[in-house]
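Comments concern the structure below.
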Amino acid sequence: MPDLADLFPGFGSEWINTSSGRIFARVGGDGPPLLLLHGFPQTHVMWHRVAPKLAERFKVIVADLPGYGWSDMPESDEQHTPYTKRAMAKQLIEAMEQLGHVHFALAGHDRGARVSYRLALDSPGRLSKLAVLDILPTYEYWQRMNRAYALKIYHWSFLAQPAPLPENLLGGDPDFYVKAKLASWTRAGDLSAFDPRAVEHYRIAFADPMRRHVMCEDYRAGAYADFEHDKIDVEAGNKIPVPMLALWGASGIAQSAATPLDVWRKWASDVQGAPIESGHFLPEEAPDQTAEALVRFFSAAP
């Protein structure tokens, strides 16, 4: 994949060793540490329009999720354990410790947001604040899977099918699939919101059969272990205790299932939120508005 360092001016590259393999990250800026996590079918590059603005106030760590982008791919098992959001969160905590950050702020989009809220539920003492972009909790998505929503996020069921069914089908035309997925979730319904260099980065990553397998394992974990972890928390009345911001696209995925802020109030003790004039990909479709909201939230006194 192309390096694309020019999309992250002032950032350096880090390969961070953990007990489950290396995590790739770009690190830039000075100030309190802020970890940014991407989603499917992307890499850390999706933050390129927002990270430099955040780096004016924070030390920003933009990481590839375990198995995605340039991060190592932990070997999976029948329970998809390394790709549960719980396991991913633990590995990213370890990576942050390696960088010297035991306590940090966290923002995640899509799958990265699922890792983020799981980290907040399992290890709240690690976080100062949490932001999630264009998601509802995994449990809520599955519980709200009516006809309209099942058609909109069909990939949740498709990618969760037993291996190698989705892997083999995706291998028929991976370039078409990844570009179609990106375009279909934007407000405009095309690729015009993306930097072409970023799209090429996502395309090359998705072209790797092993990376596609990891993405399927991510969704298999979401359909089984992640759902059960969420179910235990919601039934026990456990809530995210740290200050939380929920942002969603006015034309995004989360708002089409429910009113996001109402849902998150069931899951978090101190949550605020608002829509962004965007589709699903807030940091690329509406970077100024997204960056402004994140800076305001993370800069405010607790």
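Each residue, glycine too, has its Cβ placed from N, Cα and C.
According to Swiss-Prot, the active site, nucleophile annotation covers Asp110. Counting only same-chain residues at least 6 apart in sequence, those with a Cβ under 8 Å from the Cβ of Asp110 (mutagenesis position) are His38, Gly39, Phe40, Gln42, Leu133, Asp134, Ile135, His280.
As annotated by Swiss-Prot, active site, proton acceptor applies to His280.
DSSP assigns Arg111 (fluoroacetate binding site) to a helical segment in the three-state reduction. The annotation fluoroacetate binding site is assigned in Swiss-Prot to Arg111, Arg114, His155, Trp156, Tyr219.
What Swiss-Prot records for 32-270 is domain 'AB hydrolase-1', and it gives sequence analysis as the kind of evidence.
Taken residue by residue with DSSP, Phe40 (mutagenesis position) is part of neither helix nor strand, so it is coil. Experimental mutagenesis is annotated in Swiss-Prot for Phe40 to Ala, with the remark: Reduced catalytic rate. Minor effect on substrate affinity.
One entry in Swiss-Prot concerns the mutagenesis experiment Asp110 to Asn. Its note says: Loss of enzyme activity.
Here the residue is the original one, but Swiss-Prot notes a mutagenesis experiment at this spot, His155 to Asn: Reduced catalytic rate with fluoroacetate, but increased catalytic rate with chloroacetate. Minor effect on substrate affinity. Within 10 Å of the Cβ of His155 (mutagenesis position) there are 16 other Cβ atoms, across all protein chains.
DSSP assigns Trp156 (mutagenesis position) to a helix in the three-state reduction. Proximity of Trp156 (mutagenesis position) to non-local residues of its own chain (separation of 6 or more, Cβ distance below 8 Å) is seen for Tyr141, Trp142, Met145, Tyr219, Gly222, Ala223, given in sequence order. Trp156 to His appears in Swiss-Prot as a published mutagenesis result, with the remark: Reduced catalytic rate. Reduced substrate affinity.
Counting only same-chain residues at least 6 apart in sequence, those with a Cβ under 8 Å from the Cβ of Trp185 (mutagenesis position) are Gly252, Ile253, Gly279, His280, Phe281. Quoted from Swiss-Prot, the note on the mutagenesis of Trp185 to Phe is: Reduced catalytic rate. Minor effect on substrate affinity.
Neighbour count (other Cβ atoms within 10 Å of the Cβ, all protein chains): 22 for Tyr219 (mutagenesis position). Mutagenesis annotation in Swiss-Prot: Tyr219 to Phe, described as Reduced catalytic rate. Minor effect on substrate affinity; the structure shown retains the original residue.
While the structure shown retains the original residue, Swiss-Prot records the mutagenesis experiment His280 to Asn with this note: Abolishes hydrolysis of covalent reaction intermediate. In the shown protein chains, 25 other C-beta atoms lie within 10 A of the C-beta of His280 (mutagenesis position).
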Exercise. Long-range same-chain neighbours of Arg114 (fluoroacetate binding site), Cβ under 8 Å, sequence gap at least 6?
Worked result: Lys85, Gly108, Ile135, Thr138, Gly222, Asp226
Exercise. Quick one: Cα separation, Arg111 (fluoroacetate binding site) versus His155 (mutagenesis position), in Å?
Worked result: 13
